[in-house]
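A short worksheet on the structure shown next.
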Amino acid sequence: MVDIVKRRDWEKKEKKKIAIERIDTLFTLAERVARYSPDLAKRYVELALEIQKKAKVKIPRKWKRRYCKRCHTFLIPGVNARVRLRTKRMPHVVITCLECGYIMRYPYLREVKQKRKKAT
């Protein structure tokens with residue numbers, strides 16, 4: 001009985017590991033293709049999101065901010081995305097998708113705090 005439970009746990013972990021590898025591969029392909037074929041890059045992102053939902057895994061942090069949450073376009077700063085730093089209230093990065101106009105805000109307070117600690 002214990003062996004069956006261990007095997008199930010191992011299978012779940014293995015499936016999640018494979019899913020994360022595939023997601024990473026799809027995002028890497030999207031990054032390569034995005035400049036000359038944005039539609040194909042968008043399809044790669046959509047496939048990665050489908051895998052993520054099916055396998056119930058999180059998208060790796062390095063890819064999470066590289067696509068538009070609304071239209072699933074792979075974002076390239078200066079081409080189809082505008083990136084701005086804002087310091088009012090709480091310091092944050094503003095990424096605007098130039099395809100659909102969606103605005104994403106990400107705080108960077110943690111980085112500012114680390115910088116202050118190093119300065120003192």
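Cβ atoms are placed via backbone N, Cα and C, with glycine included.
Here the original residues are kept at every noted site.
A C-beta separation below 8 Å, combined with a sequence spacing of at least six in one chain, links ARG22 (mutagenesis position) to ALA48, ILE51. In the three-state DSSP scheme, ARG22 (mutagenesis position) is classed as helix. Record note (Swiss-Prot) on the mutagenesis of ARG22 to Ala: 40% reconstituted RNase P activity.
Every protein chain shown contributes to the tally, and the Cβ of TYR44 (mutagenesis position) ends up with 24 other Cβ atoms within 10 Å. Here the residue is the original one, but Swiss-Prot notes a mutagenesis experiment at this spot, TYR44 to Ala: 40% reconstituted RNase P activity.
Quoted from Swiss-Prot, the note on the mutagenesis of ARG65 to Ala is: 70% reconstituted RNase P activity. For ARG65 (mutagenesis position), the count of additional Cβ atoms within 10 Å of its Cβ stands at 15 [all protein chains shown].
Taken residue by residue with DSSP, CYS68 (Zn(2+) binding site) is part of neither helix nor strand, so it is coil. If you look up Swiss-Prot, you'll see CYS68, CYS71, CYS97, CYS100 marked as Zn(2+) binding site.
Annotation of the published mutagenesis LYS69 to Ala in Swiss-Prot: 10% reconstituted RNase P activity; the original residue is retained in the structure shown. Within 10 Å of the C-beta of LYS69 (mutagenesis position) there are 12 other C-beta atoms, taking all protein chains into account.
For the mutagenesis of ARG84 to Ala, Swiss-Prot gives this note: 50% reconstituted RNase P activity. The structure shown keeps the original residue. DSSP assigns ARG84 (mutagenesis position) to a strand in the three-state reduction.
Record note (Swiss-Prot), mutagenesis ARG86 to Ala: 20% reconstituted RNase P activity. The unchanged residue is displayed.
With a 10 A radius on its CB, ARG105 (mutagenesis position) counts 12 other CB atoms from all the protein chains. Taken residue by residue with DSSP, ARG105 (mutagenesis position) is part of a strand. Among the mutagenesis entries in Swiss-Prot is ARG105 to Ala, noted as: Does not reconstitute RNase P activity.
The two recorded residues CYS68 (Zn(2+) binding site) and TYR44 (mutagenesis position) have their Cα atoms spaced 13 Å from each other. For CYS100 (Zn(2+) binding site), other Cβ atoms within 10 Å of its Cβ number 13. Each of the binding-site residues CYS68, CYS71 was ranked by the number of other C-beta atoms within 10 Å, and first place falls to CYS68. TYR44 (mutagenesis position) falls within a helical segment according to DSSP.
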